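Got a structure here, written out as structure tokens. Questions coming.
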Amino acid sequence: MDLRTMTQSLVTLAEDNMAFFSGQGPGETARRLSGVFAGIREQALGLEPALGRLLSVAHLFDLDAETPANGYRSLVHTARCCLAHLLHKSRYVASNRRSIFFRTSHNLAELEAYLAALTQLRALAYYAQRLLAINRPGKLFFEGDEGITADFLREYVTLHKGCFYGRCLGFQFTPAIRPFLQTISIGLVSFGEHYKRNETGLSVTASSLFTSGRFAIDPELRGAEFERIIQNLDVHFWKAFWNITEIEVLSSLANMASATVRVSRLLSLPPKAFEMPLTADPKLTVTISPPLAHTGPGPVLVRLISYDLREGQDSEELSSLVRSEGPRGLELRPRPQQAPRSRSLVVHIHGGGFVAQTSKSHEPYLKSWAQELGVPILSIDYSLAPEAPFPRALEECFYAYCWAVKHCGLLGSTGERICLAGDSAGGNLCFTVSLRAAAYGVRVPDGIMAAYPATMLQSAASPSRLLSLMDPLLPLSVLSKCVSAYAGGEMEDHSDSDQKALGMMGLVRRDTALLFRDLRLGASSWLNSFLELSGHKSRPNLVPTEEPMRRSVSEAALAQPEGPLGTDSLKYLTLHDLSLSSETQDTPELSLSAETLGPTTPSAVNFLFRPEDAPEEAEARDDISTKEEKVYSVRAAFPEGFHPRRSSQGAIQMPLYSAPIVKNPFMSPLLAPDSMLQTLPPVHIVACALDPMLDDSVMFARRLRSLGQPVTLHVVEDLPHGFLSLAALCRETRQAAALCVDRIRFILNPPGPATPAGPTTPPV
């Protein structure tokens, strides 16, 4: 169904339902249902022309006709998903509204939530239109200095997001993955309650499990709490949450479902300099020094994974590098025969926003790769930010890559073909490691497979970045905090000093007491929530006669006396309300002042701001508050009468970031000069159509193709960022993971005669 037909069908159904409920008397329920359908009609009619304009020019930003993908297309697709859900729900209401089994309360809550989502999507469509108007032809990232990114920041950070994390969570993704996203969101908000209590990882996880009942029952509460967490908690919270998968119990469970391999060893590479032959003249060598940045020389951890035991992998030299990971069970299987060295090697760099995870959490899909490809895989455990900011991770990955090239024989490979593979932040490091190898003059890999890579860490507005408003895995503020930590803007958290002082037995005693306390409170909370919900469902009147202690987000908005949709609700401060702050003293003023956005430290790189827009932070704030309001007034963002919903959490702490380090080509490879990009080997990118970082992949591929570099771009539909870690979840993620394996296989076994990219080192 095309966009116009879908919109017309939805409008017709909305008008029919609106007329029906308007004639049901003066009851509150009928009034709210009539009002919500009136809102659906209004937003759908306003959204359709904006989406049509975006779709009419979206093809100009594709890599080619065979790869129709960019942020504009993704926004249109997301809005279509929301319209399709509302169309389905409106048809259901029209068919069942007279039935005695019609669940009025449930359907009303769902319609309200999706109306809020549709309103916010309309705002994003207008933002995308403005980007389209001011961007250079064919450019997805804003590169001008007109101050439009300041205007984006001022408006975007205050948009209401909770509706996307409650009932509408993951509506844009494939249905098979939505239960997983709901589990993640419930775990996140529950984990947030126990964060900073000085509990150990297992205790926090267990406590969160038993106190999450009310978040599972109440989607509106979950959405509001999710919004609070993403806007207020620092990078250390996200580091702790993402590292839950590193807990021994959980990692063991994950490994039980993964492929069984003969070799999975954690190695510690000593910080010793060594020589590498130059590609131009193998008789000459260059010294590869150990990592030095920030913390001085130190070992680099890597994990060797091989489906078969190959020659060299059980050598004494390699065994001397093995690092113990705890007690191992008795090996009862007979010692296998050694397979010959593989002609290929995969060097893998994991993702995690530069701040979290290790090869251990990525081991399940790496084992599958080792089995399917039949080659050894070396995964690098680089040091993480904020404790080890840029360029420490790059130095460690480059050192480990060079060590692997030189000592490939120990890893069970002859090194004829070498592939660099990584996802997200790991994809970024794959590109920069290859650029550094070319700069040193040593062998570059034969190809790079990057899954949903981050190639643009400099702050700049783009249409796909707008998707971060609704993405449960990559919200805008989380992206900002991760990049800030990697750039050195986040200081190390020393809040664990008390844990060290307690000692192991003290931690165990304290965590046991806290766990039993949380079990008791969690059971009570869950029972109260269940009884409250049951009591609510048993009432004949859906709206209680007394004001409850806490209303849902949608109820609070619709219960206001002004207008059918409660447009004056303080839960959703509109742009109009904020612009009248001089007349209403209790409404906060929306500006980029230090009072609004926090201290002017480089602690929050935002993805909607370029450093050029703020060469001097004090001048930039003054300039934005005066000149930018004249040129890009807040009211000019939207048509007359349209006001998106605003967050009750206040502005995200995202001050302007002016450090030039984010423009470093070894940090943002998209900004590298042509001469550097021309040194890259063939690049194969697998991106997600609904990923806030989609434009990174599209623009990087366009840039390489314009230079005549071999590059392919494959875009998978309806999956979130990070699908490799979800490979076993459903058919769609398995197919996407198989595409990554296919790209690696193409690099290792190219059609026609294969020639190494550089001189190979004799196996050690």
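Glycine residues also receive a Cβ, built from the backbone N, Cα and C atoms like all the rest.
These figures come from a predicted structure and were not determined experimentally.
Pasting the feature list from Swiss-Prot:
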type	residues	note
ACT_SITE	Ser424	active site
ACT_SITE	Asp691	active site
ACT_SITE	His721	active site
VARIANT	Gln129 to His	In strain: Norwegian Landrace
VARIANT	Ile148 to Val	In strain: Large white and Norwegian Landrace
VARIANT	His160 to Arg	In strain: Large white
VARIANT	Gly296 to Ala	In strain: Norwegian Landrace
VARIANT	Gly329 to Ser	In strain: Norwegian Landrace
VARIANT	Asp623 to Glu	In strain: Large white and Norwegian Landrace
VARIANT	Pro644 to Ser	In strain: Large white
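Help me see these features in their spatial surroundings.
With a 10 A radius on its CB, Ser424 (active site) counts 27 other CB atoms from all the protein chains.
Counted within 10 Å of its Cβ, the other Cβ atoms near Asp691 (active site) come to 27, all protein chains included.
The local packing around His721 (active site), expressed as other Cβ atoms within 10 Å of its Cβ over all shown chains, amounts to 24. For the recorded site, His721 (active site), the DSSP three-state label reads coil.
Residues within less than 8 Å, Cβ to Cβ, of Gln129 (variant position) and separated from it by at least 6 positions along the same chain comprise Ala50, Arg53, Leu54.
In three-state terms derived from DSSP, His160 (variant position) belongs to neither a helical nor a strand segment and is classed as coil.
Annotation note: Gly296 (variant position) sits in a coil segment as assigned by DSSP.
The DSSP secondary structure for Pro644 (variant position) is coil.
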Restricting the comparison to the recorded positions His160, Gly296, Ser424, Asp691, His721, which residue's C-alpha is spatially nearest the C-alpha of Pro644 (variant position)?
His160
Report the nearest neighbour of Ser424 (active site) in space among the recorded positions His160, Gly296, Asp691, His721, comparing Cα positions.
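Out of the listed candidates, the nearest Cα belongs to His721.
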Check the Cα-Cα distances from His721 (active site) to the recorded positions His160, Gly296, Asp691 and tell me which is shortest.
Asp691
With DSSP assignments reduced to helix, strand and coil, which class does Gln129 (variant position) get?
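Note: Gln129 (variant position) is helical by DSSP.
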Using a Cβ cut-off under 8 Å and a sequence separation of 6 or more, which residues in the same chain sit near Gly296 (variant position)?
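In sequence order, no residue meets the Cβ cut-off.
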Could you tell me the C-alpha distance between His160 (variant position) and Asp691 (active site) in angstrom, no decimals?
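If we compare the Cα positions of His160 (variant position) and Asp691 (active site), the gap is 20 Å.
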Near the Cβ of Pro644 (variant position), how many other Cβ atoms are there if near means within 10 Å?
23
